[in-house]
Amino acid sequence: MRILSWNVNGIQNPFNYFPWNKKNSYKEIFQELQADVICVQELKMQKDSFPQQYAVVEGFDSYFTFPKIRKGYSGVGFYVKKDVAIPVKAEEGITGILPVRGQKYSYSEAPEHEKIGFFPKDIDRKTANWIDSEGRCILLDFQMFILIGVYCPVNSGENRLEYRRAFYKALRERIERLIKEGNRKIILVGDVNILCNPIDTADQKDIIRESLIPSIMESRQWIRDLLLPSRLGLLLDIGRIQHPTRKGMFTCWNTRLNTRPTNYGTRIDYTLATPDLLPWVQDADIMAEVMGSDHCPVYLDLKEEYEGKKLSNFLSHSKEPPLLSTAHHSAYRPSKNIHSMFQHFNSMKKNKNNSPTQSENVSASASSGSSPTVSRANSVIDVDAYPPEKRRRKEQSKLLSFFAKQKEEKEETNKTEDVSIEVLDNNNESDIGLTVKKKVENGNAWKQIFSERAPPLCEGHKEPCKYLTVRKPGINYGRKFWICARPVGELIKNSNAVSEEDTQPFQCRFFIWDSDWRANSKD
């Protein structure tokens with residue numbers, strides 16, 4: 001059984017990449033990845049506009065949570081292969097505050113057979129709503145274990161520090177209560193958005209920043225405390241246990257700086273599990289070769305059999321999926337086939353043809369002695385309301401009047417040109433020469449204004465630079481700048497040594513603000 005996690009950076013995004021742009025559905029992607037249970041993060045869509053082709057995948061049950069306020073943001077989903085397992089329970093959110101789909105009560109108020117339970121304690125309703133308003137967590141109960149899929153908030157400095165603290169605290173407490181009070185096995189997958197150790201990043205300045213920025217130190221300490229063998233640890237980092245010393249095991253890269261070709265990334269996507277599931281683990285790894293996002297998939301494989309016991313016997317195979325499943329969502333229920341759709345269309349067309357037209361209604365009212373009254377608000381009449389013959393005559397009259405107007409304008413223009421020529425004939429040749437010269441100079445000036453400048457060349461390779469914009473909040477937000485266009489990686493020792501043979505494929509140190517470059521180019 002393969003449990004796979006992938007931050008897709010937009011549910012439609014993978015289909016922009018090869019080979020997925022040759023595929024028609026997520027079913028084909030899942031088959032290619034050999035995945036049975038898939039957790040996707042960063043859906044970046046709203047519940048009301050989520051396309052059916054992504055909500056319903058043949059052979060899979062699906063479960064989604066979406067942000068409640070902010071649009072085109074966050075979102076987590078699960079796809080579960082029906083012939084592998086069907087969970088007995090499913091919840092969205094961590095705190096239990098969200099309503100059960102189709103019911104008038106929340107998960108915390110639901111009957112025992114519907115809720116997974118063991119919610120965080122001592123959280124007021126306002127904070128609970130705040131934590132679960134962004135569509136960041138889903139829990140599925142497979143009897144043998146509870147599978148948690150998360151998209152944790154990114155560390156963006158002090159801006160959302162309080163939200164991150166509340167989210168991390170609630171998530172840890174939920175996991176801890178499920179393990180210690182519920183005696184449950186746990187698997188947690190997803191984009192945790194925190195690197196754990198120096199081996200998990202190519203940029204060692206990340207480790208230096210940790211000692212300088214308290215919010216970074218705090219978030220990394222959270223995941224270190226969550227993981228065993230920490231004294232406070234609850235879960236094992238299965239991916240790292242399988243590959244304890246492997247370097248370059250990164251799952252996320254900066255696409256704007258094109259760092260993936262040089263594998264200059266970080267490891268922030270995880271497959272975590274309680275120690276009692278370790279005997280069932282067959283493998284855990286990343287799929288760095290799989291394109292489709294700024295993240296790559298990570299997976300955890302469970303053995304089909306252990307000590308003569310079959311995995312399938314321990315997994316749930318419910319007759320009906322939980323209420324969170326899209327199978328219970330009326331918008332995605334296959335109630336009509338295409339034949340019935342065309343029948344409905346033909347009946348509508350027949351009714352329209354049998355109904356009197358607007359012109360017939362007007363004629364009838366006129367013959368009865370009453371004149372029709374049309375308000376200004378309703379003065380725009382549908383073209384289809386005219387009979388075909390009348391509509392053709394009306395369109396022809398419009399076209400004739402249009403061309404007649406064009407002809408008049410053309411004649412008027414010709415008259416103006418004749419006058420201009422007569423005036424020029426009265427001027428001497430020197431005046432004409434000066435006029436033409438001035439026009440040419442003006443034209444060249446406008447060309448210089450509107451023509452694109454060639455980008456500056458980087459000092460390390462003498463190659464055209466890349467143009468970027470500062471997106472990080474601060475005093476430089478929105479400023480434009482130029483940097484070396486090569487992928488980020490090991491920096492060349494002497495960025496000005498252009499005479500040396502260029503054996504270094506990585507980005508040099510060149511940087512210039514666009515405003516400075518434009519000012520210098522004028523000198």
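Cβ coordinates are placed from backbone N, Cα and C, and glycine is handled just like the others.
No substitution from the list is modelled in this structure, which keeps its original residues.
DSSP gives Y151 (active site) a strand state. The annotation active site is assigned in Swiss-Prot to Y151 on the grounds of similarity to another entry.
The 10 Å shell around the Cβ of D191 (active site, proton donor/acceptor) contains 27 further Cβ atoms across the protein chains shown. Annotation source Swiss-Prot lists active site, proton donor/acceptor at D191, citing similarity to another entry.
Look at Swiss-Prot and you will find D191, N193 tagged as Mg(2+) 2 binding site, backed by similarity to another entry.
In the three-state DSSP reading, C508 (Zn(2+) binding site) counts as coil. Summarising the annotation, Swiss-Prot assigns Zn(2+) binding site to C458, H461, C484, C508 and lists sequence analysis as the type of evidence.
Listed in Swiss-Prot is the mutagenesis experiment F402 to A, annotated as follows: No change in activity; when associated with A-403.
The annotation that Swiss-Prot gives for the mutagenesis experiment F403 to A reads: No change in activity; when associated with A-402.
Other Cβ atoms within 10 Å of the Cβ of P456 (mutagenesis position) number 18 in total over all chains. In the three-state DSSP classification, P456 (mutagenesis position) falls within coil. According to Swiss-Prot, the experimentally introduced change P456 to A is described as follows: No change in activity; when associated with A-457 and A-458.
Long-range Cβ proximity for L457 (mutagenesis position), meaning a same-chain Cβ under 8 A and a gap of 6 or more residues, is found for E463, P464, C465. Under mutagenesis, Swiss-Prot gives L457 to A with this note: No change in activity; when associated with A-456 and A-458.
Swiss-Prot gives this note for the published mutagenesis C458 to A: No change in activity; when associated with A-456 and A-457. Other C-beta atoms found within 10 angstroms of the C-beta of C458 (mutagenesis position) number 24, with every protein chain shown included.
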What's the CA-CA gap between N193 (Mg(2+) 2 binding site) and Y151 (active site) in angstrom, rounded?
8
Show me the subset of Y151, P456, C484 whose Cα is within 10 Å of D191 (active site, proton donor/acceptor); these are the recorded positions I mean.
Y151
Using a Cβ cut-off under 8 Å and a sequence separation of 6 or more, which residues in the same chain sit near C484 (Zn(2+) binding site)?
C458, G460, H461, E463, C465, K466, Q507, C508, R509, F510
Rounded Cα separation (Å) that holds between Y151 (active site) and P456 (mutagenesis position):
39
When a 10 Å sphere is centred on the Cβ of H461 (Zn(2+) binding site), how many other Cβ atoms does it contain?
21
Should D191 (active site, proton donor/acceptor) be counted as helix, strand, or coil on the basis of DSSP?
strand
